[in-house]
Amino acid sequence: MSKRPGDIIISTPVSKVRRRLNFDSPYSSRAAVPIVQGTNKRRSWTYRPMYRKPRIYRMYRSPDVPRGCEGPCKVQSYEQRDDIKHTGIVRCVSDVTRGSGITHRVGKRFCVKSIYFLGKVWMDENIKKQNHTNQVMFFLVRDRRPYGNSPMDFGQVFNMFDNEPSTATVKNDLRDRFQVMRKFHATVIGGPSGMKEQALVKRFFKINSHVTLFIFIQEAAKYENHTENALLLYMACTHASNPVYATMKIRIYFYDSISN
């Protein structure tokens with residue numbers, strides 16, 4: 001049986017032990033002696049340098065700077081505390097002020113490469129004493145054609161069965177305008193036993209969304225100034241009578257477009 005040049009077989013007449021020293025990638029060719037791997041193959045290459053990874057990881061690595069953009073990577077943070085109800089609320093997370101700083105956009109076009117949600121969902125003293133389970137649904141939505149002074153409400157965008165946010169889907173006549181890019185949830189539990197009065201939210205998503213705002217707006221960064229691809233965060237809780245609070249820090253990482 002043919003063996004690779006990186007394989008060394010050690011055989012002694014007493015112990016009859018066959019060992020392989022594998023210096024090559026497990027994806028290059030089939031092994032002569034089976035390998036017992038205790039970890040996932042995909043995770044085994046995570047902490048290795050790029051030149052020691054298989055060819056598939058070197059060829060299809062995503063670029064650091066999105067196509068059509070230029071560095072440096074800029075950061076915009078939003079700190080907010082919201083009262084999340086069963087009917088839902090909405091926040092615009094692509095408001096970036098125009099300027100020359102590391103947190104400003106240069107022109108009217110920029111690309112949001114990734115977004116980071118950090119914070120917690122919690123209940124007040126009166127609500128956490130009641131026996132109930134409440135889940136907060138988060139929808140990161142892209143509005144391709146923003147219109148009006150404020151975003152559309154949760155009930156105007158999503159179609160729900162029996163007004164339940166866990167069954168929310170974008171309405172059929174709005175599917176070409178609103179796109180759900182990411183969806184996640186957090187759970188809190190109230191009651192004397194098994195209480196979970198707060199839940200941490202820590203999510204990082206790569207989205208690569210190109211946002212366009214009006215060019216003549218010098219400082220204001222609002223939803224009404226968007227012309228293309230506004231990023232909206234819709235939030236709603238599943239319990240009808242017990243609202244929850246969300247203390248969030250939302251951070252977007254974006255690049256300026258070269259067509260500004």
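For all residues, glycine too, the Cβ spot is worked out from N, Cα and C.
No noted substitution is present; original residues retained.
Applying an 8 A CB threshold to same-chain residues 6+ apart, the list for Gln135 (mutagenesis position) reads Ser166, His185, Ala186, Thr187, Val188, Cys237, Thr238, His239. For the mutagenesis experiment Gln135 to His, the note given by Swiss-Prot reads: 90% loss of homomultimerization.
The Cβ of Asp153 (mutagenesis position) lies under 8 Å from the Cβ of Thr87, Gly88, Val90, each of these being in the same chain and 6 or more residues away along the sequence. Mapped onto three states, the DSSP output places Asp153 (mutagenesis position) in coil. Among the mutagenesis experiments that Swiss-Prot reports, Asp153 to Glu is described with the note: 90% loss of homomultimerization.
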